[in-house]
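To start, the structure under review is shown below, and the notes come after it.
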Amino acid sequence: MPRVKAAQAGRPGPAKRRLAEQFAAGEVLTDMSRKEWKLGLPIGQGGFGCIYLADTNSSKPVGSDAPCVVKVEPSDNGPLFTELKFYQRAAKPEQIQKWIRTHKLKYLGVPKYWGSGLHDKNGKSYRFMIMDRFGSDLQKIYEANAKRFSRKTVLQLSLRILDILEYIHEHEYVHGDIKASNLLLSHKNPDQVYLVDYGLAYRYCPDGVHKEYKEDPKRCHDGTLEFTSIDAHKGVAPSRRGDLEILGYCMIQWLSGCLPWEDNLKDPNYVRDSKIRYRDNVAALMEKCFPEKNKPGEIAKYMESVKLLEYTEKPLYQNLRDILLQGLKAIGSKDDGKLDFSAVENGSVKTRPASKKRKKEAEESAVCAVEDMECSDTQVQEAAQTRSVESQGAIHGSMSQPAAGCSSSDSSRRQQHLGLEQDMLRLDRRGSRTRKKAQK
């Protein structure tokens, strides 16, 4: 799903950027730490960059089982530079491993940064970055499954995405564009999912000081229109609550097959107003997307919790995970770390032989589509504009009034969160009664 930008509504487009020259297999690049990397075959090309298979330099050619990829673009282009800053600050292997260890995770779906540098070829300078290699993206799998994921799979995916968001948020960044095409399966383990494309990752809290809430008409509707946050619709810089709101829309689409505003994506104001209306009436959103009786109560509780967040408030990530875990219990399941991409009907798995084939294809896929890992020229210019905006004074947001700093909100808001926890317990009890009836 392509981004829908305000540039399409009359703003001038960015200046054209140079295309990357294609390198031959076997070319050796030397990163800033003097480590050498050998290129394999190209596996993707976008508007101005290329992606190649890569491995540490040796006398052997880089094979199809290469563990890494290298992203290359002309050094005077912007996207890779922006993405590189995120990886250097937040995605070094030792940082990720420390987080996994201290938070007792099996893995963390943030690609690891292995190195970067500049490379001269034919009198031209190129910037490159080495990162992990991945398999298929979730958008392809979603479409192959008639645009449905099972309820268990949606909840499993979302738990892992919450792990990712907590990590990048704690490292002062927000993603701003969570969607299926930016979620890639591990090349070797189809039960692991990774969030990619940090070309527009926004440093919302540099040096511990949160950006202030400020609406900028020039920035309205930034992002992928059907998923972007209400803040983004109003031209406000990305924040933690925006990432969580976007994840909520993804969950609803993955489970129901659509979002209520998808019928008129040509009108950004219609999309914005629809989201505001449904944010204020989550029950109506659930009724619209899930007209059947078996509604996913955990998603409603998640959306209710997220809408209480202030612009600068630190989310209670474990509370959100607990909501989704209660949803798994309600359907008689648990967080087993398995992603089942079988065909589904009405949120339930419908087994068919082809599902094993698709899972194998997802596991063996060597395609890292450059469109899923790089941003467009328009995104680059607009990201630069966002970073240049000076935040002056707080403005009340429709989601709630911003608070100062990067801390959590006051005790009254905590009481609202406690109320949600009580709702979660009621949801769990209803799930238990449902299972007992089924056993009888």
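Easy rule for this one: first residue shown is 1, then count along the chain.
Just so it is clear, glycine is given a Cβ too, placed from its N, Cα and C backbone atoms.
Under DSSP, D177 (active site, proton acceptor) is assigned to coil, being neither helix nor strand in the three-state scheme. Marked as active site, proton acceptor by Swiss-Prot on the basis of sequence analysis: D177.
Annotation comment: Swiss-Prot describes I43, G44, Q45, G46, G47, F48, G49, C50, I51, K71 as ATP binding site, evidence class sequence analysis. Cβ neighbour count for Q45 (ATP binding site) (all protein chains, 10 Å cutoff from its Cβ): 18.
What Swiss-Prot records for 37-317 is domain 'Protein kinase'. Taken as a whole, the domain 'Protein kinase' (37-317) shows an average pLDDT of 95 in this prediction.
One mutagenesis experiment named in Swiss-Prot is G135 to R, and its note says Results in defective assembly of Cajal bodies. Under the three-state DSSP scheme, G135 (mutagenesis position) falls in the strand class.
Quoted from Swiss-Prot, the note on mutagenesis experiment K179 to E is: Abolished protein serine/threonine kinase activity. Results in impaired Cajal bodies assembly.
Listed in Swiss-Prot is the mutagenesis experiment Y213 to H, annotated as follows: Results in impaired Cajal bodies assembly.
On its own chain, D263 (mutagenesis position) has no residue at least 6 apart in sequence with a Cβ closer than 8 Å to its own Cβ. Here the residue is the original one, but Swiss-Prot notes a mutagenesis experiment at this spot, D263 to G: Results in impaired Cajal bodies assembly.
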Expressed to the nearest Å, what is the distance separating Y213 (mutagenesis position) and G135 (mutagenesis position) at their Cα atoms?
38
Where does G49 (ATP binding site) sit by DSSP, helix, strand or coil?
coil
Is I43 (ATP binding site) helix, strand or coil when read with DSSP?
strand
Within 10 Å of its Cβ, which one of these recorded positions (G49, G135) has the largest number of other Cβ atoms?
G49
